[in-house]
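> Pasting in a structure now, in structure tokens, and then I'll have a few things to ask.
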Amino acid sequence: MAKATTIKDAIRIFEERKSVVATEAEKVELHGMIPPIEKMDATLSTLKACKHLALSTNNIEKISSLSGMENLRILSLGRNLIKKIENLDAVADTLEELWISYNQIASLSGIEKLVNLRVLYMSNNKITNWGEIDKLAALDKLEDLLLAGNPLYNDYKENNATSEYRIEVVKRLPNLKKLDGMPVDVDEREQANVARGG
């Protein structure tokens, strides 16, 4: 079996493909490497100018090694093997968008540190209960959330109750503007307020 691509190798490939210097690039695309990247390592700390780091479609099991990336705004980790939201302290103040759909996340513990998060794409993970969604309530700026494809969502969908699901999410996260790609409408907001006792 082929050895995993290292971050260092992936950066070199990116530089060759795009004719750029990775340490100066605002968007660094290391997605879909063949063979896949398995580990985020300290080489990432050299990407000082990076605002958007794309690591989707690899075999990464753990979020790590983001210290030094003080300009990071968008972290794309969709289609990996990640089980936990962790090791984001270094980017907690700057990160605005976390794209982490198609992973194996069952808990949102740790997400509350991302105080400036506006966008969270985490469809097709393993979220099963409302207690996890409640952890998002600490994120005042969160306005765009993708949850479809999680067991929690699927339970409602199977019972033709997606409108109830939407109201339940908005009840818990009143600042949301968009849920699963659809704007939160006035009607949903009113019903959520009533359900909240407002």
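Glycine too: its Cβ is placed from the backbone N, Cα and C atoms.
Here the original residues are kept at every noted site.
The domain 'LRRCT' feature in Swiss-Prot is assigned to 157-195. According to Swiss-Prot, the mutagenesis experiment M182 to P carries the following note: Reduces swimming velocity. As a published mutagenesis entry, M182 to A appears in Swiss-Prot alongside the note: Reduces swimming velocity. M182 to G appears in Swiss-Prot as a published mutagenesis result, with the remark: Reduces swimming velocity. The annotation that Swiss-Prot gives for the mutagenesis experiment D185 to P reads: Reduces swimming velocity and beat frequency.
Quick one: where do these features end up spatially?
Counting residues per DSSP class in helix, strand and coil order gives 23 helix, 4 strand, 12 coil for the domain 'LRRCT' (157-195).
Listed in sequence order, the same-chain residues six or more apart from M182 (mutagenesis position) with CB atoms under 8 A from its CB number zero; the list is none.
Every protein chain considered, the tally of other Cβ atoms within 10 Å of the Cβ of D185 (mutagenesis position) stands at 11.
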